[in-house]
Amino acid sequence: MNIKKFAKQATVLTFTTALLAGGATQAFAKETNQKPYKETYGISHITRHDMLQIPEQQKNEKYQVPEFDSSTIKNISSAKGLDVWDSWPLQNADGTVANYHGYHIVFALAGDPKNADDTSIYMFYQKVGETSIDSWKNAGRVFKDSDKFDANDSILKDQTQEWSGSATFTSDGKIRLFYTDFSGKHYGKQTLTTAQVNVSASDSSLNINGVEDYKSIFDGDGKTYQNVQQFIDEGNYSSGDNHTLRDPHYVEDKGHKYLVFEANTGTEDGYQGEESLFNKAYYGKSTSFFRQESQKLLQSDKKRTAELANGALGMIELNDDYTLKKVMKPLIASNTVTDEIERANVFKMNGKWYLFTDSRGSKMTIDGITSNDIYMLGYVSNSLTGPYKPLNKTGLVLKMDLDPNDVTFTYSHFAVPQAKGNNVVITSYMTNRGFYADKQSTFAPSFLLNIKGKKTSVVKDSILEQGQLTVNK
């Protein structure tokens, strides 16, 4: 038995009893000599107070994903027989869309609609200047089945699916892909992974000529970011926990290379567990709000989910050869709020750093947020490493609440910075996979989001073509 862990649980139990009896802080201090604590661990937090403001705030149309006309939505013609969902463009170091020999490139997850385990990365491309969804061509799968074995990597050989990531156009004209190696063989082990993708160009097409320098980068250290062994030790799926270490997003700053990614906090920066419910830093606002909200949470059916909620947008520094150089603190964490903040995305715009993430209401512990609610949250800082403050006072940037069965349901919203101006293009996928015989998961119509300092708003009447990446304004 872990005596330290047992002692910590006993302390928490005493405080829980005191709170339920209405004694709050004074009773707890008298019985155990300890008090509710406030520990930020030197990172920014998505607080319960901010999130509780969102159900009212989201009624404003400037935060709402536009309504789309289902009769105009097309499957991707070059992806016949495939659902296509999470996607990301080949980007320059500053986040703008790269021009690769006259083409824009998008990497996307795709698979057989009838087989939920069929998840691989495909490469799509479109001539610069074209915007129609029918102009997207399909170069096929990035990786051959044999590549993971040929890489001579002990983690890669157990990969069963390829999950989301990012891609950068390097200064020497190469395509460097980052993605998530998912292994169904090891309780959902997830590993940040990279490869150079060799692509040849002609006047009419792009062709994948294999990959090289294919290797694992990071699978969690346990201290800063939860690893799969901790998930297993605590009961794996039966525990109700949700282990994440995925969606690597590449970014450069001042000559340094980094990955920002979805994760869960580790044992040294605010781990999951009942004791986390008594950290004032996770609640925000004031001590009186903490007392009221913590008592309510302790008596609610969301208590167990909140205990396990320790989502984070993590960060590591890379060497020039894209190996791990340094494990860094998370940019932001969502302890007690949600265990899952996805599709990490960060870029510099007009002198500020903007950090975005997608999340589902069904994974949250906030009153007033429903299981159908879909969000893109956003944060702003003067530096890449933070501290980050919520955009629009709460972090709400986009909200969508369509039934998952709706053809125009969208998720995986991704902000693409433009070369000029204050608008970014929002891409996403439309239609959940495997729901319809004739409607596949496809590129959703893009639209514009305006960013000015600490505020954002959806630009009215700004719906673009399906999968459109850039605007000439």
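Every residue gets a Cβ built from N, Cα and C, even glycine.
Original residues throughout; no substitutions modelled.
Just so it is clear, the model here is predicted, and its values are computed rather than measured.
Per Swiss-Prot, the feature sucrose binding site maps to W85, D86, S164, R246, D247, E340, R360. Annotation for D86 (mutagenesis position): same-chain Cβ neighbours under 8 Å, separated by at least 6 residues, are A108, L109, W163, S164, R343, S412, Y429.
In Swiss-Prot, a mutagenesis experiment is listed as D86 to A, annotated with the note Lack of levan synthesis. Secondary structure at D86 (mutagenesis position), taken from DSSP and collapsed to helix, strand or coil, is strand.
What Swiss-Prot records for D86 is active site, nucleophile, and it gives a curator's inference as the kind of evidence.
Listed in sequence order, G111, T160, Q161, G184 are the same-chain residues at least 6 apart in sequence whose CB falls under 8 Å from the CB of D117 (mutagenesis position). Quoting Swiss-Prot on the mutagenesis of D117 to A: 2-fold decrease in catalytic efficiency. Synthesizes a bimodal levan molecular weight distribution.
Around F182 (mutagenesis position), the same-chain residues six or more apart in sequence whose CB sits under 8 Å from its CB are T119, Q159, T160, Q161, E162, W163, G188, K189, Q190, R246, listed in sequence order. Quoted from Swiss-Prot, the note on the mutagenesis of F182 to W is: 2.1-fold decrease in catalytic efficiency. Synthesizes a bimodal levan molecular weight distribution.
Among the mutagenesis entries in Swiss-Prot is F182 to A, noted as: 3.7-fold decrease in catalytic efficiency. 1.6-fold increase in KM for sucrose. Synthesizes only high molecular weight levans.
According to Swiss-Prot, the mutagenesis experiment Y187 to A carries this note: Slight decrease in catalytic efficiency. Synthesizes a bimodal levan molecular weight distribution. A sphere of 10 angstroms centred on the C-beta of Y187 (mutagenesis position) encloses 13 other C-beta atoms. Secondary structure at Y187 (mutagenesis position), as computed by DSSP, is coil.
Taking Cβ-Cβ distances under 8 Å and a sequence gap of 6 or more within the same chain, the neighbours of Q272 (Ca(2+) binding site) are Q226, D241, N264, T265, E307, L308, A309, N310, N335, D339. When secondary structure is read from DSSP and collapsed to three states, Q272 (Ca(2+) binding site) falls in the coil class. Look at Swiss-Prot and you will find D241, Q272, L308, N310, D339 tagged as Ca(2+) binding site.
Experimental mutagenesis is annotated in Swiss-Prot for N242 to A, with the remark: 14.6-fold decrease in catalytic efficiency. 2.2-fold increase in KM for sucrose. Levans are barely formed. In the three-state DSSP classification, N242 (mutagenesis position) falls within coil.
Experimental mutagenesis is annotated in Swiss-Prot for H243 to L, with the remark: Decrease in catalytic efficiency.
The 10 Å shell around the Cβ of D247 (mutagenesis position) contains 30 further Cβ atoms across the protein chains shown. Record note (Swiss-Prot) on the mutagenesis of D247 to A: Lack of levan synthesis.
Under the heading of mutagenesis, Swiss-Prot lists I341 to V and annotates it as follows: Increases transfructosylation activity. Listed in sequence order, I46, E262, G311, A312, L313, I332, S334, T357, D358, S359, L377 are the same-chain residues at least 6 apart in sequence whose CB falls under 8 Å from the CB of I341 (mutagenesis position).
Note: E342 (active site, proton donor/acceptor) has non-local neighbours T244, R246, D247, E262, T357, D358, S359, S412, i.e. same-chain residues 6+ apart with C-beta under 8 A of its own C-beta. A strand conformation is recorded for E342 (active site, proton donor/acceptor) in the three-state DSSP classification. As annotated by Swiss-Prot, active site, proton donor/acceptor applies to E342.
While the structure shown retains the original residue, Swiss-Prot records the mutagenesis experiment R360 to S with this note: Drastic decrease in catalytic efficiency. Reduces affinity for sucrose. Synthesizes only oligosaccharides. Annotation note: R360 (mutagenesis position) sits in a strand segment as assigned by DSSP.
Counting every protein chain shown, the Cβ of R360 (mutagenesis position) has 17 other Cβ atoms within 10 Å. One entry in Swiss-Prot concerns the mutagenesis experiment R360 to K. Its note says: Decrease in catalytic efficiency. Reduces affinity for sucrose. Synthesizes mainly oligosaccharides, but can still catalyze the synthesis of low amounts of levan.
As a published mutagenesis entry, G361 to F appears in Swiss-Prot alongside the note: Drastic decrease in catalytic efficiency. Reduces affinity for sucrose. Synthesizes mainly oligosaccharides, but can still catalyze the synthesis of low amounts of levan. Taking all protein chains in view, 19 other C-beta atoms sit within 10 angstroms of the C-beta of G361 (mutagenesis position).
Comparing the Cα of G361 (mutagenesis position) with the Cα of every entry in W85, Y187, N242, H243, E340, these being the recorded positions, the smallest distance points to E340. The mutagenesis positions shown are Y187, N242, H243, R360, K363; of these, the one with its CA atom nearest the CA of W85 (sucrose binding site) is R360. Reduced to three states, the DSSP call for L308 (Ca(2+) binding site) is helix. Cβ neighbours of N242 (mutagenesis position) (same chain, under 8 Å, six or more residues apart in sequence): N264, L308, D339, E340, K363. Proximity of H243 (mutagenesis position) to non-local residues of its own chain (separation of 6 or more, Cβ distance below 8 Å) is seen for Y187, G188, Q190, Q226, V228, Q230, F231, N264, given in sequence order. Look at the Cβ of each of the binding-site residues D241, D339, E340 and count the other Cβ atoms within 10 Å; the largest number goes with D339. DSSP assigns F182 (mutagenesis position) to a strand segment in the three-state reduction. In the three-state DSSP scheme, S164 (sucrose binding site) is classed as strand.
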